[in-house]
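Only one structure is covered here, and it is reproduced in the block below.
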Amino acid sequence: MQWTKVLGLGLGAAALLGLGIILGHFAIPKKANSLAPQDLDLEILETVMGQLDAHRIRENLRELSREPHLASSPRDEDLVQLLLQRWKDPESGLDSAEASTYEVLLSFPSQEQPNVVDIVGPTGGIIHSCHRTEENVTGEQGGPDVVQPYAAYAPSGTPQGLLVYANRGAEEDFKELQTQGIKLEGTIALTRYGGVGRGAKAVNAAKHGVAGVLVYTDPADINDGLSSPDETFPNSWYLPPSGVERGSYYEYFGDPLTPYLPAVPSSFRVDLANVSGFPPIPTQPIGFQDARDLLCNLNGTLAPATWQGALGCHYRLGPGFRPDGDFPADSQVNVSVYNRLELRNSSNVLGIIRGAVEPDRYVLYGNHRDSWVHGAVDPSSGTAVLLELSRVLGTLLKKGTWRPRRSIVFASWGAEEFGLIGSTEFTEEFFNKLQERTVAYINVDISVFANATLRVQGTPPVQSVVFSATKEIRSPGPGDLSIYDNWIRYFNRSSPVYGLVPSLGSLGAGSDYAPFVHFLGISSMDIAYTYDRSKTSARIYPTYHTAFDTFDYVDKFLDPGFSSHQAVARTAGSVILRLSDSFFLPLKVSDYSETLRSFLQAAQQDLGALLEQHSISLGPLVTAVEKFEAEAAALGQRISTLQKGSPDPLQVRMLNDQLMLLERTFLNPRAFPEERYYSHVLWAPRTGSVVTFPGLSNACSRARDTASGSEAWAEVQRQLSIVVTALEGAAATLRPVADL
């Protein structure tokens, strides 16, 4: 891969000129590049905002979603070439662009033997079959390139048994069935999306002896209770009855055969028999029209009120069908899954604008390219924005109008839908370089869920730059509200420092930011426009991962006019320019203090008494948080003082490195040995109920179990020590460089 060579050109030139201050030192004479900015140029920023074109974004989306582009498919590779063509354009291209390929393990349904779900009568004959494909309501849901609904990485098999309803497939749901006296051994469990991850439904089911799992989307969760064809797409934005959510059921992210290693030819590969993280039993998703046939004919006890949905009947638990229903009482459900695993080539595409002053500092902006079917919303709405933003910046670059201070890297990731594979392989291959040099990662996957308001998820240091950007951009629609002012109407919180501000969500593992945050410790954000949650309870846009996620769906229902896409492009563009051109990095580390203080207060209020009973003190944690708060405030004051004068560029460089590297100090690769890739002690998955430091919360939750002994409480103490050490290390990182 050659992107490292490209980014090194500026360094090599500096060395040849005998500038020899430090690697990538930004005190390059202006004669070397008269366009090298010393700080954010507001005129350039205004130009970029004005040139981002909603119509061009719309046409990008039309082309990107014209055909299905499943990862590694011919159309996916066609889009690789489209990106390369755009980024090498002589008038609007970037400094360089290239594709890199990884050989990864993907999962597909058999074309010769499709997956089927049948009801088998008492005599062994098939008396009813679920739909194998989605209804072709617009002419785009059929054809050989539309992959059959399936659960990626679910094993093949043909289990058959009595049907039970297991709500969302959480561990407590299966325990509830056992409490009701239902024998789960050998049954088929019908579950609904939501509550826990896809793969967890199969894992939890298998623990209780279930032989196979079905998963459906309930209209109560996605359609605001609506389910008839005249109320759903193409007549509204709601999911049609035949719609089936596809998805990866792999528990981890990255290529399954090369954990912690890039999937290049020279890498060691795990034997397939030793791969972990796949669903243990056959699993298949179905549409809610088929789920209605099954669920509304179930026998047994009435399901709890919280388990009821919107299929127009009372949900029962089973097992088996009721005697007065549509199927004989002794009928069973057969789930025949014929998925296969294949090694396939999948490509990332990188486009690079080399920094004029600090070419060894990277601002990364990325999105995945692959989709389950047409993928107009997921992910092509993000790729359409990426292409327009890179066009505008590339045009300024080619005209000689602008070159950023720091390098900008645009990325189109491959095989995200199978488990964030492209981005993970990239972070594995360039782990050290990215950790040392990356300023921030900006992710724009689904750029527009709907057109009500901005929604940003991110680590605390990026809050300030997002706020600054959105205060200067007009919100779509009537009126003169800024995106910031509109955002605060929908998502807000009361900050002890700033008062009422928009609320940033935290980053989980739902898109390509995950390896950057959890594995590399890079300050990251995810930007999108979304819906008014007071008007819909949909857990996500209704046609998510179905064949109904098409260009017309976006054009007609989500964002007519594409003004919300344009707003996302402007927000992301402003953030990129602020991060790449500002003399002082606009990352505010003191904003972490609020998060740490809230975590500490939750630990004191909800865990303090319990910990005292086991002679575990929170005193060191209190001290560590206070140290961090003091050092973060002091660093902010030093920066403010320097901004008023004419600081030495090397001094600014050192301060910027402190800002950039803070996130890395929260990494501990041994903190969560059971959680692959999760090293960030503040943002790892939290299974405990207390909203505090995840390792501490999880350990306390396990230790509360009456069966837990001294080892469980020792783990609580270990997790507390891990957090304290991380916070003390973070505070030390923020001190003046000369101070240890």
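Just so you know, the numbers here start at 1 and follow the chain as drawn.
Glycine too: its Cβ is placed from the backbone N, Cα and C atoms.
Don't expect the noted substitutions in this model, because it carries the original residues.
In this structure, Glu416 (mutagenesis position) is part of a helix by DSSP. Same-chain residues at least 6 positions away in sequence with a Cβ under 8 Å from that of Glu416 (mutagenesis position) are, in sequence order, Ala71, His368, Arg369, Asp370, Pro379, Gly422, Ser423, Asp445, Ser511, Asp512. The active site, proton donor/acceptor annotation in Swiss-Prot covers Glu416.
Annotated Ca(2+) binding site per Swiss-Prot: Thr258, Leu261, Glu425, Glu428, in sequence order. A simple way to gauge crowding: the CB of Glu428 (Ca(2+) binding site) has 24 other CB atoms within 10 angstroms, across all the protein chains here.
What Swiss-Prot lists as Zn(2+) 1 binding site is His368, Asp378, Asp445. In sequence order, Ser371, Asp445, Ile446, Tyr544, His545, Asp549 make up the list of same-chain residues 6 or more apart from Asp378 (Zn(2+) 1 binding site) whose Cβ falls under 8 Å from its Cβ.
Annotation for Glu417 (Zn(2+) 2 binding site): same-chain Cβ neighbours under 8 Å, separated by at least 6 residues, are Ala71, Ala152, Arg246, Gly247, Ser248, His368, Asp370, Ser371, Trp372, His545. According to Swiss-Prot, the Zn(2+) 2 binding site annotation covers Asp378, Glu417, His545, on the basis of experimental evidence.
Among the mutagenesis results in Swiss-Prot, Glu416 to Ala has the note: Loss of enzyme activity. The residue drawn here is the original one.
Using a 10 Å radius centred on the Cβ of His545 (Zn(2+) 2 binding site) and all shown protein chains, the other Cβ atoms total 24. Applying an 8 A CB threshold to same-chain residues 6+ apart, the list for Leu261 (Ca(2+) binding site) reads Ser267, Phe268, Glu428.
Sorted by the number of other CB atoms within 10 A, the binding-site residues Glu425, Asp445 start with Asp445, the lowest. The record gives His368, Asp378, Asp445 for Zn(2+) 1. Within 8 Å of the mean position of their Cβ atoms, the other Cβ atoms in that chain belong to Asn367, Ser371, Gly375, Pro379, Gly382, Glu416, Glu417, Ile446, Ser511, Asp512.
The Cβ of Thr258 (Ca(2+) binding site) has Val104, Ser267, Phe268, Arg269, Val270, Glu425, Glu428 as same-chain neighbours under 8 Å, each 6 or more residues away in sequence. Compute the center of the Cβ atoms of Asp378, Glu417, His545, which mark the site for Zn(2+) 2; besides them, the chain residues with Cβ within 8 Å of that center are Arg246, Gly247, Ser371, Trp372, Gly375, Pro379, Tyr544, Asp549.
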